Amino acid sequence: MIIKPRVRGFICVTTHPAGCAASVREQIAYVARRGPIERGPKKVLVIGASTGYGLAARIAAAFGVGAATLGVFFERAPADAKPGTAGWYNSAAFHDEAAARGLQATSVNGDAFSDEIKHKTIDAIRRDLGQVDLVVYSVAAPRRTHPKTGVTHQSTLKPIGHAVRLRGIDTDNEAIKETLLQPATPDEIADTVAVMGGEDWRMWIDALDAAGVLADGAKTTAFTYLGEQVTHDIYWNGSIGEAKKDLDRTVLALRGKLAARGGDARVSVLKAVVTQASSAIPMMPLYLSLLFKVMKARGTHEGCIEQVDGLLRDSLYSAQPHVDAEGRLRADRLELDPAVQARVLELWDQVTDDNLYTLTDFAGYKAEFLRLFGFGIDGVDYDAPVEPNVRIPNLIE
């Protein structure tokens, strides 16, 4: 079938298998150009492994180090001529490329928040890897059903204590708009922490440790975004910020647990990129469009694979990691360059409907958004029929 992009709001409802595969190959090629990652991990578990930063971590570990990988994700398979999700096709392509190079790859498809998927993952580690020496936690989900209580918590993107008016882009109509966000209630804050805080990461590490599948010296990291002044009302000072602070508290306990066996636990702070999650946040398309414009002009623009490849080389497996005062690994240094942030702030209120395409890189933002779903990738013939029914080998469901 011939598959074209169909966008509704912040979701593209179609995906292109060949485009997703080409995107994965591009990321692998980038890692290969950088050369081997010294002293990297050998057996890696990535929780949230099918898109964005999690996929980039799996690619960097496999093709930069030669690591065996186990990926956990929650994706929809193709069915009845309806394409699967982008993460499904990304993972299928990853498996194909890993097999071509003789690299061990296993995947588990299901709800990472559940006890069932944790148990299936542990069984797969025992069978295929024995133990893991790196656990990457990169889960982005709007809701979580708690495995112990059965309560489903919904995350909320709201300020705390007062309403906030945010500038942004109506991406459907390509117009500047303002959104008034009311403050979160205490219950909404607690629910957001339950979804996006550190509890599930801790549950994963506790379960892996109790099962004996964490190697001595194992490391774990959870990915997060903090941002700077322009995004603080909605991130660090908002309901999501409370979840991020919970992540900071959680990592201290995990670090103590792993340090006893020569290991480590860190929160890794990454730069703002286009993801399905970020595109749904009212101010982020405008912020990203401005950030892309400024960073591309300076030659410092990076995407997921550049960020995570650099994180492994320069911090996670470096003798001189980039660490902030709170002990977080920082890969977002170029985004937070004072000159970059000053220029973004300078342009922020100048953007109008008329100059959207000149003051910002909204065109680049839109292109990156479509790339998430396999569209706009160099070398792919989008007028040619493509087979949507792609399977993932070594998949546990």
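Any Cβ shown, glycine's included, is placed from N, Cα and C.
None of the substitutions listed is reflected here, since the structure keeps the original residues.
Neighbour count (other Cβ atoms within 10 Å of the Cβ, all protein chains): 22 for Y235 (mutagenesis position). Y235 (mutagenesis position) falls within neither a helix nor a strand when secondary structure is assigned with DSSP, and so counts as coil. Here Swiss-Prot flags Y235 as active site, proton donor, drawing on sequence analysis.
DSSP gives D111 (NAD(+) binding site) a coil state; it is part of no helix or strand. Annotation source Swiss-Prot lists NAD(+) binding site at 48-53, 74-75, 111-112, 139-140, K244, 273-275, citing sequence analysis.
Residues annotated as substrate binding site in Swiss-Prot: Y225. In the three-state DSSP scheme, Y225 (substrate binding site) falls into the coil class.
According to Swiss-Prot, the mutagenesis experiment Y235 to S carries the following note: 200-fold decrease in catalytic efficiency.
Recorded in Swiss-Prot as a mutagenesis result, Y235 to A carries the remark: 250-fold decrease in catalytic efficiency.
Other Cβ atoms within 10 Å of the Cβ of K244 (mutagenesis position), summed over all protein chains shown, number 22. Recorded in Swiss-Prot as a mutagenesis result, K244 to R carries the remark: This mutation causes a small decrease in the affinity for both DD-CoA and NADH, and a 950-fold decrease in catalytic efficiency is observed.
The annotation that Swiss-Prot gives for the mutagenesis experiment K244 to A reads: This mutation causes a small decrease in the affinity for both DD-CoA and NADH, and a 110-fold decrease in catalytic efficiency is observed. Loss of reductase activity; when associated with A-245.
Taking Cβ-Cβ distances under 8 Å and a sequence gap of 6 or more within the same chain, K245 (mutagenesis position) has no neighbours at all. Quoted from Swiss-Prot, the note on mutagenesis experiment K245 to A is: 3-fold decrease in affinity for DD-CoA. Loss of reductase activity; when associated with A-244.
DSSP assigns K245 (mutagenesis position) to a helix in the three-state reduction. K245 to M appears in Swiss-Prot as a published mutagenesis result, with the remark: 10-fold decrease in affinity for DD-CoA, and 70-fold decrease in catalytic efficiency.
Here the Cα atom of Y225 (substrate binding site) is found 12 Å from that of V139 (NAD(+) binding site). Local packing around the Cβ, expressed as the count of other Cβ atoms within 10 angstroms, is greatest for V274 among the binding-site residues V139, V274. Separating the Cα atoms of Y235 (mutagenesis position) and S50 (NAD(+) binding site) is a whole-number distance of 24 Å. Considering other CB atoms within 10 Å as the measure, the emptiest surroundings among the binding-site residues F74, Y225 are those of F74.
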